[in-house]
Amino acid sequence: MKNPEAQQDVSVSQGFRMLFYTMKPSETSFQTLEEVPDYVKKATPFFISLMLLELVVSWILKGKPPGRLDDALTSISAGVLSRLPSLFFRSIELTSYIYIWENYRLFNLPWDSPWTWYSAFLGVDFGYYWFHRMAHEVNIMWAGHQTHHSSEDYNLSTALRQSVLQIYTSWIFYSPLALFIPPSVYAVHLQFNLLYQFWIHTEVINNLGPLELILNTPSHHRVHHGRNRYCIDKNYAGVLIIWDKIFGTFEAENEKVVYGLTHPINTFEPIKVQFHHLFSIWTTFWATPGFFNKFSVIFKGPGWGPGKPRLGLSEEIPEVTGKEVPFSSSSSQLLKIYTVVQFALMLAFYEETFADTAALSQVTLLLRVCFIILTLTSIGFLLDQRPKAAIMETLRCLMFLMLYRFGHLKPLVPSLSSAFEIVFSICIAFWGVRSMKQLTSHPWK
């Protein structure tokens with residue numbers, strides 16, 4: 001029998017306690033995997049609430065927002081892309097875990113025991129530490145994780161900048177738990193470990209006193225996101241910072257942190273944000289002579305090269321001055337307003353798609369996913385001021401009208417159905433004219 005809580009909304013108290021990992025074992029222990037709520041999905045309104053609170057606090061304390069609009073849109077875009085595969089497949093982190101549990105478990109810990117709950121808490125957090133560390137020390141794993149580090153801002157939207165690829169290696173580090181921790185208990189802590197890490201992506205919280213000794217905090221995680229030399233490969237913790245202190249990877253925040261990749265990618269285009277390092281590995285692999293050197297390109301650190309230590313040379317990491325200017329869009333304010341409106345519409349269709357997944361045909365589901373990806377890519381092109389941005393936006397608006405006409409996209413407000421068609425027809429005409437100018441003369445700026 002399914003637990004009613006799996007279908008119910010969480011209270012305000014539960015929502016914030018989910019984010020701070022303070023839910024009690026008695027209210028988060030379930031006998032079967034099917035009973036486990038989708039805590040990440042239920043946390044969405046609390047993500048939004050904290051992001052708005054961060055905005056207000058930042059204005060009060062610093063007189064400015066906590067980040068830039070174009071960077072925030074790119075971070076949320078990455079989060080959207082990372083969740084799209086779950087529309088078609090069950091998470092590999094769960095699938096692999098269930099397989100090991102059903103075929104190779106050594107013994108069963110009771111699912112309703114607080115000791116099992118706390119053991120899973122420690123086990124998942126320990127597994128996360130080692131996954132996270134390897135995601136920085138193994139180049140092919142860094143190809144996925146670098147997405148999260150590509151933001152040059154550090155705020156709550158940065159927490160949403162997730163990788164499409166990362167999940168395909170992270171499951172390995174949690175697999176040993178399947179020898180004795182029931183899948184339902186694991187699924188709870190896998191979500192809570194992720195949710196906890198949302199609120200630590202902020203600059204509006206300074207030092208948390210004694211909690212800094214035990215927990216991963218905004219201060220500790222700011223160091224992890226820094227590209228200063230003293231920040232590189234430090235503070236891998238998920239929840240407990242003690243792992244870094246035990247294994248020698250801890251570093252306290254002691255100077256202004258400059259965020260982002262050591263070699264910034266300077267784009268807001270989400271596909272490039274996700275996959276650019278894979279192309280870099282591919283190019284380096286073929287340019288590097290020798291079988292063992294090629295092997296090392298894939299499995300040693302991102303900074304490795306022939307004749308260098310496994311993790312590369314720290315002196316090759318570019319120095320920072322603290323005066324670095326983050327990459328920003330040169331688009332007009334009017335264009336930014338347009339992208340925000342289109343992004344908001346896409347999010348509405350995205351949420352509706354997840355809510356109605358069971359009722360949608362595979363064709364409709366696939367077309368919606370294609371539209372979402374095209375929308376995110378087109379917005380990235382517009383913010384980057386790419387030469388072919390107008391052409392892509394024309395095609396995107398045309399696709400919207402076609403999906404709308406053939407019933408693959410529902411009107412968000414039925415009474416405004418005609419208005420939507422008129423607005424998108426105008427957009428097609430506008431961007432179509434821009435496209436013709438691009439094709440016949442110079443790129444539009």
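Here the Cβ of each residue, glycine as well, is placed from N, Cα and C on the backbone.
Bear in mind that the values here come from a model prediction, so they are computed numbers and not experimental data.
These come from Swiss-Prot:
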- 120-249: domain 'Fatty acid hydroxylase' (DOMAIN)
- HIS132 to Ala: Loss of function; when associated with A-136; A-145; A-148; A-149; A-221; A-224 and A-225 (MUTAGEN)
- HIS136 to Ala: Loss of function; when associated with A-132; A-145; A-148; A-149; A-221; A-224 and A-225 (MUTAGEN)
- HIS145 to Ala: Loss of function; when associated with A-132; A-136; A-148; A-149; A-221; A-224 and A-225 (MUTAGEN)
- HIS148 to Ala: Loss of function; when associated with A-132; A-136; A-145; A-149; A-221; A-224 and A-225 (MUTAGEN)
- HIS149 to Ala: Loss of function; when associated with A-132; A-136; A-145; A-148; A-221; A-224 and A-225 (MUTAGEN)
- HIS221 to Ala: Loss of function; when associated with A-132; A-136; A-145; A-148; A-149; A-224 and A-225 (MUTAGEN)
- HIS224 to Ala: Loss of function; when associated with A-132; A-136; A-145; A-148; A-149; A-221 and A-225 (MUTAGEN)
- HIS225 to Ala: Loss of function; when associated with A-132; A-136; A-145; A-148; A-149; A-221 and A-224 (MUTAGEN)
Spatial separation of HIS149 (mutagenesis position) from HIS221 (mutagenesis position) - C-alpha basis, Å: 11
10 Å Cα neighbourhood of HIS225 (mutagenesis position): matching mutagenesis positions from HIS132, HIS136, HIS145, HIS148, HIS149: HIS148, HIS149
Count of other CB atoms lying within 10 Å of the CB belonging to HIS136 (mutagenesis position): 21
Cα distance (Å, whole number) from HIS149 (mutagenesis position) to HIS224 (mutagenesis position): 9
HIS132 (mutagenesis position): tally of other CB atoms within 10 A of its CB: 24
Spatial neighbours of HIS148 (mutagenesis position) that are distant in sequence (at least 6 apart) but have CB under 8 A: ALA78, THR158, ARG161, GLN162, SER163, GLN166
HIS145 (mutagenesis position), number of other Cβ atoms within 10 Å: 22
C-alpha spacing of HIS132 (mutagenesis position) relative to HIS145 (mutagenesis position), in angstrom: 8
Averaged pLDDT score, the domain 'Fatty acid hydroxylase' (120-249): 98
HIS149 (mutagenesis position) versus HIS132 (mutagenesis position) - Cα distance in angstrom: 12
Greatest C-beta neighbour count within 10 angstroms, which of the mutagenesis positions HIS224, HIS225: HIS224
Listed mutagenesis positions (HIS149, HIS221), ranked by Cβ neighbours within 10 Å, top entry: HIS221
Integer Cα-Cα distance in angstrom, HIS136 (mutagenesis position) to HIS149 (mutagenesis position): 10
Secondary structure tally of the domain 'Fatty acid hydroxylase' (120-249) (DSSP, helix then strand then coil): 85 helix, 3 strand, 42 coil
